[in-house]
Amino acid sequence: MAHIVKIYDTCIGCTQCVRACPLDVLEMVPWDGCKASQMASAPRTEDCVGCKRCETACPTDFLSVRVYLGSESTRSMGLSY
């Protein structure tokens, strides 16, 4: 079952989530929205196994990276009927 990895604009560009991911699902991309001038991106979500290490590593009060597992993804993204 596919997982959705969502990066929110509260990302501070610290790279903690990228370093925590054992499967290199995440990478940093240029972004002018924070002091670090970069933010996390999830170009390889098909490789995500749902371990949520990226969430655990995120230091922001509102998790900037969220992993929605399987059926949770449609409910969390507001797609359930």
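Residue 1 is the first one shown; counting continues down the chain.
Here the Cβ of each residue, glycine as well, is placed from N, Cα and C on the backbone.
Unsubstituted: the structure retains its original residues.
Swiss-Prot lists 2-31 with the feature domain '4Fe-4S ferredoxin-type 1', giving sequence analysis as the kind of evidence. Panel annotation: around the domain '4Fe-4S ferredoxin-type 1' (2-31), residues 37-51, 53-60, 62-70, 73, 76-77 of the same chain, lying at least six beyond its termini, place a Cβ under 8 Å from a Cβ of the stretch.
Counting only same-chain residues at least 6 apart in sequence, those with a Cβ under 8 Å from the Cβ of Asp9 (mutagenesis position) are Gly33, Met39, Ser64. Under its mutagenesis entries, Swiss-Prot includes Asp9 to Lys or Asn with the note: No effect.
Long-range neighbours of Cys14 ([4Fe-4S] cluster 1 binding site) (same chain, six or more residues apart, CB within less than 8 Å of its CB): Ala36, Pro59. Summarising the annotation, Swiss-Prot assigns [4Fe-4S] cluster 1 binding site to Cys11, Cys14, Cys17, Cys58.
Cβ neighbours within 10 Å of Ile12 (mutagenesis position), excluding its own Cβ and spanning all shown chains: 17. Ile12 to Val appears in Swiss-Prot as a published mutagenesis result, with the remark: 60-fold increase in affinity of PSI for ferredoxin; when associated with 15-KR-16. Unable to grow photoautotrophically.
If you draw a 10 Å sphere around the CB of Cys51 ([4Fe-4S] cluster 2 binding site), it holds 15 other CB atoms from the protein chains shown. The [4Fe-4S] cluster 2 binding site annotation in Swiss-Prot covers Cys21, Cys48, Cys51, Cys54.
Other Cβ atoms within 10 Å of the Cβ of Lys35 (mutagenesis position) number 7 in total over all chains. In Swiss-Prot, a mutagenesis experiment is listed as Lys35 to Thr, annotated with the note Drastically decreases affinity of PSI for ferredoxin. Decreases cross-linking of ferredoxin to PSI-D and PSI-E.
Record note (Swiss-Prot) on the mutagenesis of Lys35 to Asp or Glu: Drastically decreases affinity of PSI for ferredoxin, limits photoautotrophic growth at medium and greater light. Decreases cross-linking of ferredoxin to PSI-D and PSI-E.
Among the features that Swiss-Prot reports, domain '4Fe-4S ferredoxin-type 2' is placed at 39-68, with the record citing sequence analysis. Note on the domain '4Fe-4S ferredoxin-type 2' (39-68): its mean pLDDT in the predicted model is 93.
Experimental mutagenesis is annotated in Swiss-Prot for Glu46 to Lys or Gln, with the remark: No effect. Sequence-distant neighbours of Glu46 (mutagenesis position) (same chain, 6+ residues apart, CB-CB distance under 8 A): Ala2.
Long-range Cβ neighbours of Val49 (mutagenesis position) (same chain, at least 6 residues apart, Cβ-Cβ under 8 Å): His3, Leu23. Here Swiss-Prot describes Val49 to Ile as a published mutagenesis experiment; the accompanying note says: Leads to partial destabilization of PSI; when associated with 52-TQ-53, alters the FA center. Unable to grow photoautotrophically.
The closest partner of Cys48 ([4Fe-4S] cluster 2 binding site) among the recorded positions, by CA position, is Cys11; the full candidate set was Cys11, Ile12, Lys35. Cys54 ([4Fe-4S] cluster 2 binding site) is surrounded by 26 other CB atoms, counting those within 10 A of its CB over all protein chains shown. A 10 Å cutoff on Cβ-Cβ distances gives Cys58 ([4Fe-4S] cluster 1 binding site) a total of 24 other Cβ atoms nearby, all chains included.
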